[in-house]
Amino acid sequence: MKTSKILNTAAICLLAMGFNGNNVSCTNLNGSQEPAAANPVVSTPGNDAQQAGTQQGGANSKSVPEQQPQQAAGETTATVVVKTLDVLRGELRGQREAFLSEIIKSDGPFTILQLVGYLRVVDTDLLLKVDSTKVDEAGKKVKAYLEKIGIRGDSVEAALDNLMIKVYEITKGTVESSAQGTDSEELKTLLLKFSEDLKAEQELHSEAKGGEALLSSMKTQHDELLKKFAALTPTFLTSEDISGYLTVPEYGAPMNAAKWKKVEGMIHGKLESSEVPANLKALVAELIELREQMMDLLYGPIGHHDCAAGSGQGSSPKKPSFAAVPSSLSAIVFGIIVSMF
């Protein structure tokens, strides 16, 4: 079966939308198709007007002449409109502050995705200028809940780190019974639920159609960003800085969080300086958006409620877990991140 160019164009547009989410809009989609051998359309003076009205844009219509220049075989046209840095930062900030407001209104219990969501907000609060008052108020609620279930730390971030280490060890199957000996049975049960909820969320994304192609596109975008930043005179981010900022954190795993926080501070300082060129703002927008997309693939958008974990449903025991399947989205995304260095 032959696929028309208009369908190819639509497919490319949908892929772009899947990659950038609401960050793109597609217009001026057009294509052409070879005339069908059967049921040819015959144009007559009596029916030209009717056909133009009822078959406009139809794949078999020949009564309306092409308005665009003839395209080469396989060529498609799609206009992708990328949001400005200010618009992107505003939308991401609004998303995070709405999420924090939900946390502030609640005394718990919180799902693992809500707890991970708070970690993500803290990771980007400086660059996105998230309301610090809301960050602090939500942090108090999160810390109080963690203390209630038996997870403690000098700060809310430290307590969350302690929680995620336990969840990570369970998820990866590296935990030893003696290591969890001081945890109550209630906490052990809750940690298992957190682990299953995370796997359920990630399985949801690993089964998404086109996931591997999407990640391949992200790798390409990463490489292009390296070239664009290197071409700036002078540049303020090295290839190592960019790759460090795009390091996707697997919360609970051994990692150096200071790596991307340092780069976040560098970007923030640059944007706060006077007369930032438009081309630099555009590159920073691409960088921020790419990291957000990578995080969304692993943990879902901040504040979303349409996943298995959000509904309290864990992974089915008959279903291969996200962490155990080498071809899953997790293995692919971390493999691509490793290959970036």
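Numbers here mean position along the shown chain, with the first residue as 1.
Cβ from N, Cα, C; glycine included.
Where a substitution is noted, the model still shows the residue that was there originally.
Recorded in Swiss-Prot as a mutagenesis result, Lys83 to Ala carries the remark: No significant effects on erythrocyte binding. Look at Lys83 (mutagenesis position): DSSP puts it in coil. Its Cβ placed at the centre, Lys83 (mutagenesis position) has 17 other Cβ atoms within 10 Å.
Recorded in Swiss-Prot as a mutagenesis result, Thr84 to Ala carries the remark: Reduces erythrocyte binding. All protein chains included, Thr84 (mutagenesis position) registers 12 other Cβ atoms within 10 Å of its own Cβ.
Quoted from Swiss-Prot, the note on mutagenesis experiment Asp86 to Ala is: No significant effects on erythrocyte binding. In sequence order, Lys281 are the residues near Asp86 (mutagenesis position), counting only same-chain partners six or more apart with C-beta under 8 A.
In the three-state DSSP scheme, Leu92 (mutagenesis position) is classed as helix. Leu92 (mutagenesis position): 20 other CB atoms within 10 A of its CB, across all protein chains. Looking at Swiss-Prot, you'll find the mutagenesis Leu92 to Ala noted as follows: No significant effects on erythrocyte binding.
Here Swiss-Prot describes Gln95 to Ala as a published mutagenesis experiment; the accompanying note says: Reduces erythrocyte binding. Within the same chain, residues at least six positions away from Gln95 (mutagenesis position) with a Cβ under 8 Å of its Cβ are Pro301, Ile302, Gly303.
The Cβ neighbour count for Arg96 (mutagenesis position), using a 10 Å radius over every protein chain in view, is 25. Recorded in Swiss-Prot as a mutagenesis result, Arg96 to Ala carries the remark: Abolishes erythrocyte binding.
Note: the CA-CA distance between Lys83 (mutagenesis position) and Leu92 (mutagenesis position) rounds to 12 Å.
Leu92 (mutagenesis position) is 12 Å away from Thr84 (mutagenesis position) when you measure Cα to Cα.
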